[in-house]
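> To start, I am sharing the structure in question, which I have written as C-alpha cells.
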Amino acid sequence: MQLHDFGFINYAVLFGYLAAMLLVGVYFSKRQKTADDYFRGGGRVPGWAAGVSVFATTLSSITFMSIPAKAYTSDWTFIIGQYLAIAILPLVFYFYIPFFRKLKITSAYEYLEARFDVRSRLFASLSFMLFHIGRVAIITYLTVLALRPFMGIDPVVLIVLISLLCIIYTWMGGIEGVIWTDVIQGLLLSGGAVLIFIMICFKVDGGISEIFTTTAQADKFFPTTQWRWSWTDSTIPVLMIGFLFANIQQFTASQDVVQRYIVTDSIKETKRTLITNAKLVAIIPIFFFAIGSALFVYYQQNPSLLPAGFNTGGILPLFIVTEMPIGIAGLIIAAIFAAAQSSISSSLNSISSCFNSDIYTRLSKSSPSPEQKMKVAKLVIIVAGIFSSLAAIWLVLSDEAEIWDAFNSLIGLMGGPMTGLFMLGIFVKRANAGSAVVGIIVSIIAVLAARYGSDLNFFFYGVIGSMSVVIAGTITAPLFAPAKQLSLDDSETSEN
C-alpha cells in the first residue's frame, strides 16, 4: 500500500466547500441588526433546521473519525450513547423547554439567576466558556492530528485555516449563519458516512452480508463480556449511566444546544428541533459504526494495504485518501472539516452569547446599547477563536498524550456541577441560592477526589458532579433563606 498525494482535484473540492461556507456567512451578515438577531436569530429559524444544527453541533469531527475507529478496534457498545440522547427527550420537552422559553433568555444560565442568584449564573457561564475554549482547541487538534499524514500541509497551517474560517463566518453570520452552515455541514457529513459505507461494501468480497457475518463471528457488536458491572472499565452498564448524564448535560445545561431552543418562534417549533435531531441520531450513527466494521473486514481481506504499525485511530482517513476516487476523497475530507467546523462555530457563538449576556450586560453599571452589545459579541468571537487556536497549536507542538481522557475528565468536572444546578432548580422546590453554592463546592470536591484519588472510570465523573449538587443542595436547603418562587407552574406559556 502506497500513500498517494492528496492531489489538485481533491484540494479544489475541499477549498470549494470552504469558500461556500464563507459565502453563507456573508449572506446572513446582512440580517444581523441587533444582539437578538445575532444570538437568537430573531426567532426566524425553522425547527427542522435548528434540529439539523443540534445534530451537527453534537457530532464533531472527532466523532466522525473515532466512532469508526472504535468499531474497527473493539465493538459497537458506544452506540448506546446515541440512543440515550433520544430517551431523554420527554424530560427535556416537559421540564426544561418551558423554563427556557418563558424567560426569553439569551443565555441558558439566566435561568440560574432567576431561580437562585447571580453566583450560580456566573459559575455556570464561566465554566461553560472555559470548557468550550478547551473543547474547540481539542477538536481542532485531534482533527489536524488525524489528517496531517495524508494532506501534506503543516499542522499549524491546518489549525490556522480551520480556525480562521470558523471565526470569519461565525463573526459575520451570527447564530443564523452558524445554523444554516450547520445544515449544510450536517447533510454533508451524513451523506459522506452513507457514501463511505456503500463504497466499502463494494470493495469487500461478499458485500454487506459478509461484513455483518464476520463482525458477528468476531463478537464485535455487543460482546457478552461487556455486560458486566465495573467501576473502572467502560462496560455497557457503565456506558448507560455515563451517557445518560452526559446527554442530560448536553441537552439541558449546555448553551450551544440550549441556544437552538430559543431561535424558533414557538414551543411547537422547538420540539420539532429535538424531534428532527432524534431522527438523525436514530439513523446516521449506525453508518459510522458500520463503517468501522466494514473497514475491519476489508483490511482482514487485504492486510497488505494496512501499513505496519499504523495507528488505527486514523483508519478512516487512511481509507479515504488511499482507496476512494479522486474528487470523492476531497468531498469526504470536506465532510470531516464540516464536522469540526459545525462544533467550533457553535461553540464560538455560544461563548460570545454567554459573555455578552452573563458578564458584559449583567455586570455593566448602565445598560449597554444594541450597538455596544454587537461590538462586544463580535470581539469575543475573535478573542475566543484566537485563544482556542493558540491552545490547539500548543497541543500540536507539545505532542500531548492522554488528551482524550483529560477531555472527558474535564466534562465531568465542569459539566457535572452545571447539570446538577439545573436539576436542583427544576426538581427540588425548596432548594435556594445558599444551598446551590454548597452543592457547587461539594460537587467540585467530589469530582476532584474521584479524578485524582480513585481509579473510577471517567464516565462516573459527570454522575458524581451532578448528583453531588442535587444531594448537597437538597440537604442544606433548610439552613438558608427560603427559595425564590419560580416553579414549573410559573413556566406555563401561551406559545403554540
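Any Cβ shown, glycine's included, is placed from N, Cα and C.
Original residues only.
Pulled the feature table from Swiss-Prot, pasting it below:
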type    : residues                             : note
BINDING : Ala56, Leu59, Ala339, Ser342, Ser343 : Na(+) 1 binding site
BINDING : Thr58, Ser60, Thr63, Gln82, Arg135   : N-acetyl-alpha-neuraminate binding site
BINDING : Asp182, Ser342, Ser345, Ser346       : Na(+) 2 binding site
MUTAGEN : Thr58 to Ala                         : 2-fold increase in Neu5Ac transport
MUTAGEN : Ser60 to Ala                         : Abolishes Neu5Ac transport
MUTAGEN : Thr63 to Ala                         : Abolishes Neu5Ac transport
MUTAGEN : Gln82 to Asp                         : Abolishes Neu5Ac transport
MUTAGEN : Ser345 to Ala                        : Reduces Neu5Ac transport
MUTAGEN : Ser346 to Ala                        : Slightly increases Neu5Ac transport
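Map these features onto the structure and tell me what's around them.
Proximity of Ala56 (Na(+) 1 binding site) to non-local residues of its own chain (separation of 6 or more, Cβ distance below 8 Å) is seen for Asp182, Val183, Gln185, Gly186, Leu189, Ala338, Ala339, Ser342, Ser343, given in sequence order.
Proximity of Thr63 (mutagenesis position) to non-local residues of its own chain (separation of 6 or more, Cβ distance below 8 Å) is seen for Phe288, Ala339, given in sequence order.
Under DSSP, Ser346 (mutagenesis position) is assigned to a helix (H, G or I) in the three-state scheme. When other Cβ atoms within 10 Å of the Cβ of Ser346 (mutagenesis position) are tallied across all protein chains shown, the result is 31.
For Thr58 (mutagenesis position), the Cβ neighbour count at a 10 Å cut-off comes to 22, with all displayed protein chains included.
Cβ-based neighbour count (10 Å, all protein chains) for Ser60 (mutagenesis position) stands at 25.
According to its DSSP assignment, Thr63 (mutagenesis position) is helical.
A simple way to gauge crowding: the CB of Gln82 (mutagenesis position) has 24 other CB atoms within 10 angstroms, across all the protein chains here.
Shown in sequence order, Cys166, Tyr169, Thr170, Val178, Thr181, Asp182 are the residues of the chain, 6+ apart in sequence, with a C-beta less than 8 angstroms from the C-beta of Ser345 (mutagenesis position).
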> Could you round the CA separation between Ser346 (mutagenesis position) and Leu59 (Na(+) 1 binding site) to a whole angstrom and send it over?
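Pair distance, Cα basis, whole Å: 12 Å.
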> Counting across all protein chains shown, how many other Cβ atoms sit within 10 Å of the Cβ of Ser342 (Na(+) 1 binding site)?
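By my count, 31.
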> Whose Cβ lies within 8 Å of the mean position of the Cβ atoms of Ala56, Leu59, Ala339, Ser342, Ser343, the Na(+) 1 site, other than those residues?
Phe55, Thr57, Thr58, Ser60, Ser61, Thr63, Phe64, Asp182, Gln185, Gly186, Leu189, Ala338, Ala340, Gln341, Ser346
